[in-house]
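S.K.: The structure under discussion is supplied below as structure tokens; questions concerning it will follow.
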Amino acid sequence: MNGTLDHPDQPDLDAIKMFVGQVPRTWSEKDLRELFEQYGAVYEINVLRDRSQNPPQSKGCCFVTFYTRKAALEAQNALHNMKVLPGMHHPIQMKPADSEKNNAVEDRKLFIGMISKKCTENDIRVMFSSFGQIEECRILRGPDGLSRGCAFVTFTTRAMAQTAIKAMHQAQTMEGCSSPMVVKFADTQKDKEQKRMAQQLQQQMQQISAASVWGNLAGLNTLGPQYLALYLQLLQQTASSGNLNTLSSLHPMGGLNAMQLQNLAALAAAASAAQNTPSGTNALTTSSSPLSVLTSSGSSPSSSSSNSVNPIASLGALQTLAGATAGLNVGSLAGMAALNGGLGSSGLSNGTGSTMEALTQAYSGIQQYAAAALPTLYNQNLLTQQSIGAAGSQKEGPEGANLFIYHLPQEFGDQDLLQMFMPFGNVVSAKVFIDKQTNLSKCFGFVSYDNPVSAQAAIQSMNGFQIGMKRLKVQLKRSKNDSKPY
């Protein structure tokens, strides 16, 4: 289309103002107009310039407004992440300007599934017109031109779209359909990218589906750390959206619940970091009785139910993704699990620094739910025994093993404090201080270990750790012989 064609003086009411980045700084409005008018008549182009320079220089980006929404979307589909302009290293970035986001198409666009293949666009319009003004209606068709039994409907406001969902979703079963009509918001670009990531993971997981953690691990070495990063990214996105079904479909994650998936991701990150140094490997393989920590929690092969996945197998798959399978055996896999609850003074003494770094890295990778996820793979008997004796107690450990924790969440109790600091060693006491007048937490407390090494591990990993809107401050409690206050 050429910009010289007849057009009104003003753009359409639904026209979109687009922001365009990765534009050569030497390009003028005229150069840009020639580029954009291939897709439709251009109403206005505004190059962003640095006014501090004389004369003002282009910042390499601009705003463009087409006369029609259709032209803007066609330009975006053809240029965004697709075309690299002369002299640039990255493709054009083209998206609606911030001022357009409040009424973005993706917020008003519905996907309609399970519709009769006999329906036309007009039939769909009639069906949904009672909920508000329809901006666009399109039935998806195959190469043969026949309907695929689904459509997209875009309303002029999000409220109209929400009303349509409430009224029409699963409200009727149409002719030739096996289940009720599906009405939901169409996938956004972010949703599509998330599904693409899940597909990539699924393909990689298929490579290891025939391998057994109890047998030959050599076949798992084909995967690298980038797939662990991909998994963590997908986990974070799905956790924030509350949709962990995507992960549940991945082998061998299918039988794990959300908390188990989160724990395994943290453990794999910790093991990957620790395995990169000799001392870290020692810390993994020398933890006392690590296999019992897993097997006593129902993780042995014989105790796995038919509808669940062995946590050790899942752990092995994640360790594989971290590129750390060379020379591993069942003991070393269990040793990695010990990072999440079995580390005592013997494990830390053979690689304290690197293990602390590994734990810190694991926590920071999934910080929004790490604190809640800590106890899941612990030896439950050990957890119960420690809980009875340590929660609420003010018993002190040896010199250098007693911690003062500030900035605890208001709702944290003794048990929460205990569970949060158990991964670093044997806790002899954990106490949150309560205001006697209000009976509410003072948001600080004490934790004591049976050895100073565990206390140092807790400080390095948990000092600055964010829980909600708060960052913990963890430091050693001062000696009784020190006259200074806490």
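Using N, Cα and C of the backbone, Cβ positions are placed for all residues, glycine too.
Under the heading domain 'RRM 1', Swiss-Prot lists 16-99. As annotated by Swiss-Prot, domain 'RRM 2' applies to 108-188. As annotated by Swiss-Prot, domain 'RRM 3' applies to 401-479, with the evidence given as sequence analysis. Here the residue is the original one, while Swiss-Prot reports the published mutagenesis Phe63 to Leu with the comment Does not reduce RNA-binding; when associated with D-331 and F-472. Abolishes ARE/EDEN-dependent deadenylation; when associated with D-331 and F-472. The mutagenesis experiment Gly331 to Asp is recorded by Swiss-Prot, whose note states: Does not reduce RNA-binding; when associated with L-63 and F-472. Abolishes ARE/EDEN-dependent deadenylation; when associated with D-331 and F-472. Under its mutagenesis annotations, Swiss-Prot gives Leu472 to Phe the following note: Does not reduce RNA-binding; when associated with L-63 and D-331. Abolishes ARE/EDEN-dependent deadenylation; when associated with D-331 and F-472.
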S.K.: If you draw a 10 Å sphere around the Cβ of Phe63 (mutagenesis position), how many other Cβ atoms fall inside it, taking every protein chain shown into account?
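M.R.: A 10 Å sphere around the Cβ of Phe63 (mutagenesis position) contains 15 other Cβ atoms.
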S.K.: Sequence gap of 6 or more, C-beta under 8 Å: which same-chain residues meet both conditions with respect to Leu472 (mutagenesis position)?
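M.R.: Ile405, Tyr406, His407, Leu408, Met462, Asn463, Gly464, Phe465, Gln466 - these are the non-local Cβ neighbours of Leu472 (mutagenesis position), listed in sequence order.
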S.K.: Which of the three DSSP states, helix, strand or coil, fits Phe63 (mutagenesis position)?
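M.R.: Its secondary structure by DSSP: strand.
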S.K.: What does DSSP say about Leu472 (mutagenesis position): helix, strand or coil?
M.R.: coil
